[in-house]
Each structure stands twice: as structure tokens, then as C-alpha cells.
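Participant: Below is the structure I would like to discuss, written out as C-alpha cells.
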Amino acid sequence: MDFISSLIVGCAQVLCESMNMAERRGHKTDLRQAITDLETAIGDLKAIRDDLTLRIQQDGLEGRSCSNRAREWLSAVQVTETKTALLLVRFRRREQRTRMRRRYLSCFGCADYKLCKKVSAILKSIGELRERSEAIKTDGGSIQVTCREIPIKSVVGNTTMMEQVLEFLSEEEERGIIGVYGPGGVGKTTLMQSINNELITKGHQYDVLIWVQMSREFGECTIQQAVGARLGLSWDEKETGENRALKIYRALRQKRFLLLLDDVWEEIDLEKTGVPRPDRENKCKVMFTTRSIALCNNMGAEYKLRVEFLEKKHAWELFCSKVWRKDLLESSSIRRLAEIIVSKCGGLPLALITLGGAMAHRETEEEWIHASEVLTRFPAEMKGMNYVFALLKFSYDNLESDLLRSCFLYCALFPEEHSIEIEQLVEYWVGEGFLTSSHGVNTIYKGYFLIGDLKAACLLETGDEKTQVKMHNVVRSFALWMASEQGTYKELILVEPSMGHTEAPKAENWRQALVISLLDNRIQTLPEKLICPKLTTLMLQQNSSLKKIPTGFFMHMPVLRVLDLSFTSITEIPLSIKYLVELYHLSMSGTKISVLPQELGNLRKLKHLDLQRTQFLQTIPRDAICWLSKLEVLNLYYSYAGWELQSFGEDEAEELGFADLEYLENLTTLGITVLSLETLKTLFEFGALHKHIQHLHVEECNELLYFNLPSLTNHGRNLRRLSIKSCHDLEYLVTPADFENDWLPSLEVLTLHSLHNLTRVWGNSVSQDCLRNIRCINISHCNKLKNVSWVQKLPKLEVIELFDCREIEELISEHESPSVEDPTLFPSLKTLRTRDLPELNSILPSRFSFQKVETLVITNCPRVKKLPFQERRTQMNLPTVYCEEKWWKALEKDQPNEELCYLPRFVPN
């Protein structure tokens, strides 16, 4: 039995071994086939890799680079290739050992089985990589488009803007569209190029980075071509825009892209071009530059950044970098002239670069003197300035109408860096005939609208105040160049304001001129005989040394429309003014005239007569005004007050009265001065005039206890400026009971002077809806007034002046102020001036502080011990305090570490 059992076991072992040998031989056969398949597959994968690498290298020459997806695929191929190479080495080593002894076969069989499984895994990976390669080939091209690095000139002074833009382009920022705007030549393209290069050199999170250089002629079809070319797309020239848009959309929809559009002139419908609109889900961005903030709005820019002019320091650095010759600028005389040239550029980079290059080889002081003189008088003649002007002309030509272009050119009549009152500017435009009343449209509002267009086009800037505008130096030079037919007819304009002239230009220089502006000089005399057949505009205002106008001065100015003699020292008007039969606008405000000549009535087309602040004006004959049937504006604020002094003598003309004004059918704006209570009572009787009163000065109305302002001024709806002086019995102003929340809605300036019995300003409380347009309040010599708490929530109040009010104890009464800090307190206040307020204890209750005040002037207010500002940890937007040094040093400090905080800037006065 043992023998049989042993035999059975032995047979079973032999049979089992035979079966294992057969299985091992099968594995060996499968492994060899798998190795062959692996070698073929890896070879094919290498070929695909080599083709892709070649394409990347070729596209790299065009400024393109490998996409993140392609880069990951190439990395995976390299890993797979390494694994394959190692496995093939192991297989070949095993093949060399196949002749070894039989006892190793079982071991080899096990190892071959494991090796076969690894081969299968690698083959599977290779298959997946091949599938991914197909997706990469059709995914907007095998490589993704990027901007190539753009060579740019040195960048000066835009570091802060760079940081702002890069922050916007960061992953955390959800807003998708940024509009960068500013005037031509200010550096928008340079900023965009710097951003482009920064992203390329330091890396970014976008799959696709596309730069498109726009122009005025670019349409949506052209944008499609530019974007399509950058994406590597191709299409037939006859293919429709819709099909092209679809291709672009398919190429971009799964990508995170950044589209950079430089110099956009017209609104672009991104979706119509096929570019997906950026949103917080796709995290894409579109950034564009333009010269118009209006276009930023039309394009849906969620973030708008204005590229500002360079500060003086950076402007000097840029200019010097173009001159190159440091030794040249070390000469004090040449440096002084260079600084004049730089100042004329007004921080405009293009002008600085152009003029710096033009002066680089000028070594003598005489050359620099000549350059500064030419730049002052005829800047277009400076080398390179024609290029600067050509760039600005694009913006000029792009204005929507000839009306806008005329209004723009008119702004050049004022001095460099001069802030122009918007309302005054619009009044000139009306006088010139640019604006006319039609269909009930208010011409002043229309003028504001046009100024908004010019500001949006970056051709005008906001002035020193919100109510003002100004024109950049270089833009002004360009405007004068355009006004003279691009320098061809210089004799058409004689514009020399603020030049320091003591003599007027010679008579022959006036003959061909259409426009003459000699304002703000020191001219003492004018030519005796002038023939100006084409002259339409003459500005002589602010020549304080001018005391007389020659008798026949106006005889030969037959088409003159605008004449401004304001703030000269003239004492009389020559009778030759009667020849100005085309005159529309006449300003003699601030002059020393005492009589209006009767001949003024001959100016039948006159619409605007400004005589405000002519305090010496005593006589206005009826015939000087009554014949002016087209008169719309008559301003006698702080002026003539002889309303009830009509004379009927044989040798004396009857004087102007209130009744005469009612016959001026076109009158819309009236400025009135009243110097007696009787006159004030008389004015109350002429109800038809009340709606026209916009400027009112009341003085010396003694026995007037309460001033019923609403009854006099049509509930105050149109009153814009109110001045009350030396009405010693006045206690307060009466406000309408039936207009609790809507009285004096147009009032902008309030002046109260020498009202010794005034205990409060208004008869009832002031809500936020009242006085909603008041900008400036001046109160002086009102010795019974305790506070001005009513001013605290006026939404547009910018300036408060309190002078010599002996009993004022606080600006805001403690019991009339909110119990906690209120952000609506003084929401717009910028300037506070106080002087000679001996009882003033505090400017604000201790729990409050000014948030937006920029200037505080305190003189002789000894009881004030604390500034109404919070200490700040940064120097940004610190207010300036003008005060006595002794008072400044005595200020109370609440915290022992206050010296670590930034206090307001101190300026001794």
C-alpha cells in the first residue's frame, strides 16, 4: 500500500509539473508579444511627442508658448518613456538567462507573469496618452496662444498703476473687464505693454494670453481676424462673421484667457466676435485702453483706471533720460530753461520724450532760450511736436460734432493751467452762438452736457473746483494750432493771456484776427485806431492797469459778438460802443464805471449783460436797457441800486426801475441789489420778476426783523446766490411752512454779514432735502449767533467761512448733534475757515471728526484745544491746518503715543 501511495503521489507531481511547464511556456509567449507591442506603441508615442515639440519650437518663434495642458502631457510622456525603458532593460536581462538551469524555471515563470502585468499597465497608459494627444491637437491648436514679449522704452512713474492693474488681474479679483483711459500720449499703451511683459516673464495663471493692437478703423470682423490668428484658427475669406465667432467661442470657452485690446475707439460687442464674456465662473479677463471714459462705460468696464499725467519729479526724470547729456543739464542756466520746457509739457510723457530727444544735441544756452520761446508762442514749430499734435488730432476728429469741436477750441483762449468756471464758459458759448435756446432746452444744462463729453474724451480736465474745468498745456497748444488752420493762418487768432504784457499788440496785428484774448495782463493802453472787420471775440478782462478805452475803439468791429471788459479799472464806456450792433455778450463786472451810456440801447441783439460787482454804478438810463428786447441775462448783483430814484428833469434821462424790467420779455436771469427797506417793499410788488431772480444782494434794510424770502423769490426755487449785509435788526429768515422739505433747492452761495441781531439763520429746522445744492456759506460779524448746527448734513456743502462772530461757541450744538458718529455728517465739506471767534470752544463734539476736509484755517480762536480729525496711521490724504505756531503746539493730545500717528500738515499763518 505504501508503494502504491508513493507511486500515485509521484505520478501526480509529474503530471502537475507538466501542467505548470505548459502554463509557464504560455506566459513566456504572451510576454514576448507584449514586449513587441510595447516597443511599437512607445515608438508611435515618441513620434507624436516629436511632432508636438517641433510645432512648439516653431510657434515659439512667433511669440507663442506651450499650453499648460500640452506641458502636462509632455511631462507624462517622459515619465512613461522612462518606465518603458526600465522595463525593456529588465526583459532583455531575463532573456540572457533563459539558458540557466531548469530549477530556476519556476522562479522565472512567476517573474514573467508579474512583468507581463506591468507591460499591460504601461500599454494602457500609452493608449490614454494617445487619446489625450488628439484633444490637444484640436484644442485651439496644439499649443496655446500667448503674447510675445514686446520691446518697450523705459517706463517712468507708473509703478502704482502697474500694481493696481496686476492686482485686478489676480485670481482673487472677481471683476472681469478693466478699462484703462486717458488722453493721447499719456502712456496707456506703455502701461499695457509693461503688463504684458510682466505676465510673460514672471508667469501667470491664464491658458491663453492674447494681445490685439487696435486702430480707429478696426471693426468687429478685423478683431475676429486678429484673435483668430493668435489662436491659430483659419477660415475662408468668404466665411460669415457668425461662423468665425462660433470657431473663436469653441476655442476659448474651456480656457481661462486674458484679452488685451490696445487703443480701442469704438464699442466692441465681445459676444458678437465670439469672445466669451468674462465672469466669476470662467475667471477670464478683458483689459483695454481708450481715450474715452464713456467708451469704458459702454464696454461694461467693471473697473476703470485713468492714466494720470506724470508728477514733476517723474516728468523731469523722463525728460533727462531722453536728453542723455547729464553734464549739459548741470549748467544752471540751461537747467532753468530745461525746467521751463518740462513744465510746458505738463507731465505728458509723449511730449517729454519728443522734446527731450529734440534737445539732446543742443549745447548752447541760446538754443535752449530759442526752444523755450518757440514752445511758448508757436509750439507746433518745435521739432517732433507735429507728431504729438497728430496723435491728439485723432481725439479731436473723433468728437461727435462740429459743435463739440468749436466748444473745445474755445477753451484755449484762457491761460495755461487756468481753471475756468463752467457756467462762465457756457455763457461765452451762448454768446458765440454755439448754443441756442430751443424747445425749452436749458442752454446752461446743455453746456454742462457738452463739457461732460469733452471730459469723457480726456480733452478737458476737472479744474481746481468741481465747478471748473481746465485744459492741459499740450492740449491747449494743439487747440490753438487747430484754430489757426493747423498753423497755416496764425493771424486768425491773437491769443496771449497771462503773458505779462504792459502794452497791447500793435494795431496791424488786430486787423485779420477772428479772436483776440489778452486777458490777465498788465496792459495800460489800447490802440487808438483799429479796423477789425472779422473780429468776433475780444477778451480784455483782468487787466487791472487798464483805466481808459479810446473814444473810437469800437467803431470798426462790425461783427463782434463777445466782449469782456470785466475787472479792468475803466471808469467809463466810450460812446463808440453803439456800433457793436452784433454784440450778444457784454461783461463789465468788477469795473469802476459810474454811468451806463444811453447808447447801449442800440445793441438790439444783446442777450447777456453782466454788471455784477460794479459798486460805483449809480446811473442807468431807461433807454440803455429798455430797448434790449432780446436780453436774457441782466446781472446787477452788488451793483446799481437806484430803482426808486427816477429823475424826470429836462436834461436828465429817466433812470431804470423795476417796472422797466417787466417789459424784457426774454429775461430769464436777474441779479438785483437792494439798499433800503422801501426798495425791498417795492420789489415785493413786482411778482413777475420774482421767478427770474437768481442773485440777490440786500443791504442796509434797517427795521427789517424777519425776511420773508420765499414770497420774494418764487419760494426760492431759482435763487442761487443770496447776500444779506448790514440789516442790523434782522433776527432770522422766514422759510415756507408749505415747502418743508423743498425750499431754496437752487441756492449755492449764502453770505451773511454784519447782522448784529441775528440769533438764528432760519425760522424753522433744516432737513437734508432743503438747501440741497448749497456749496459755500460765509458768515461774518453776526455777534448773537451761537452756532450753525443746521449746516451739518447739507449734501453738497464744500466751504464754510466763519469770521468775527463774537458769541459763536460751537460749530454744531451738542444737543442738536447725533448721539453717535454719523457718516452723513458734512459729507462733502473740504474747507473750513474760522477767524476771530473768541468764544469758540470746539469745532465738533469730541465723538465726531471730519472725514473729507482738506483745509482747515484757524486764526485767533484761543479756546479751541483739539483738532476735529482722527489721527491717521498713513500719510495718505492728510488735511492741512493753517494756524499760529503757538496755538499748534498747545493742542491737547488724548493718547501718550500720539506722536506715532500722522497729524495733519501744519502751515503757519
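Here the Cβ of each residue, glycine as well, is placed from N, Cα and C on the backbone.
Marked as domain 'NB-ARC' by Swiss-Prot: 135-440. Listed in Swiss-Prot is the natural variant Ser154 to Tyr, annotated as follows: In strain: cv. Pog-0. For the mutagenesis result Gly182 to Ala, the note given in Swiss-Prot is Reduced interaction with NRP1. The ATP binding site annotation in Swiss-Prot covers Gly182, Pro183, Gly184, Gly185, Val186, Gly187, Lys188, Thr189. In Swiss-Prot, a published mutagenesis experiment is listed as Lys188 to Leu, annotated In R2M4; abolishes disease resistance to AvrRpt2. Does not display a dominant negative effect. For the mutagenesis of Ile353 to Lys, Swiss-Prot gives this note: No effect. The structure shown keeps the original residue. Here the residue is the original one, while Swiss-Prot reports the natural variant Val515 to Leu with the comment In strain: cv. Ang-0, cv. Mt-0 and cv. RLD. Under the heading of mutagenesis, Swiss-Prot lists Pro597 to Ser and annotates it as follows: In 211C; abolishes disease resistance to AvrRpt2. Swiss-Prot gives this note for the natural variant Glu699 to Asp: In strain: cv. Yo-0. Recorded in Swiss-Prot as a natural variant, Glu703 to Asp carries the remark: In strain: cv. Ang-0, cv. BG-4, cv. Bur-0, cv. Co-1, cv. Ct-1, cv. D2-9, cv. G2-1, cv. Kas-1, cv. KNO2, cv. Mt-0, cv. Po-1, cv. Pog-0, cv. Pu-8, cv. RLD, cv. Tamm-17, cv. Tsu-0, cv. Wu-0, cv. Yo-0 and cv. Zu-0. One natural variant named in Swiss-Prot is Leu785 to Val, and its note says In strain: cv. Wu-0.
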Participant: I'd like to know which of the recorded positions Gly182, Pro183, Gly184, Gly187, Pro597 has the most other Cβ atoms within 10 Å of its Cβ.
Facilitator: Gly187
Participant: Within the same chain, and leaving aside Gly182, Pro183, Gly184, Gly185, Val186, Gly187, Lys188, Thr189, name every residue whose CB is within 8 angstroms of the centroid of the CB atoms belonging to the recorded ATP site, in sequence order.
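Facilitator: Apart from Gly182, Pro183, Gly184, Gly185, Val186, Gly187, Lys188, Thr189, the close residues are Thr289, Arg291, Val307, Leu348, Pro349, Leu350.
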Participant: Can you grab the distance from Gly182 (mutagenesis position) over to Leu785 (variant position)? Cα atoms, rounded to a whole Å.
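Facilitator: Computed Cα spacing between Gly182 (mutagenesis position) and Leu785 (variant position) is 49 Å.
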Participant: How many Å separate the Cα atoms of Pro597 (mutagenesis position) and Thr189 (ATP binding site)?
Facilitator: 59
Participant: Tell me the coarse DSSP state (helix, strand, coil) of Glu699 (variant position).
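Facilitator: Strand, per DSSP.
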Participant: Name the residue among the variant positions Glu699, Glu703 whose Cβ has the smallest number of other Cβ atoms within 10 Å.
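Facilitator: Selected from the variant positions Glu699, Glu703 on minimum Cβ neighbours within 10 Å: Glu703.
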Participant: Sorry to bug you, but what's the C-alpha spacing from Ile353 (mutagenesis position) to Thr189 (ATP binding site), rounded to the closest Å?
Facilitator: 15
Participant: Let me know the model's mean pLDDT on the domain 'NB-ARC' (135-440).
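Facilitator: Over the domain 'NB-ARC' (135-440), the predicted model scores a mean pLDDT of 83.
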Participant: Whole-number answer please: how many Å between the C-alpha atoms of Glu703 (variant position) and Val186 (ATP binding site)?
Facilitator: 62
Participant: Suppose we draw a 10 Å sphere around the Cβ of Gly185 (ATP binding site). How many other Cβ atoms does it contain, all chains included?
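Facilitator: Around the Cβ of Gly185 (ATP binding site), 25 other Cβ atoms lie within 10 Å.
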Participant: May I ask for the distance between Pro183 (ATP binding site) and Ile353 (mutagenesis position), taken between their Cα atoms and rounded to an integer number of Å?
Facilitator: 16
Participant: Between the Cα atoms of Gly185 (ATP binding site) and Val515 (variant position), what distance do you get, rounded to the nearest Å?
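Facilitator: Here the two Cα atoms lie 29 Å apart.
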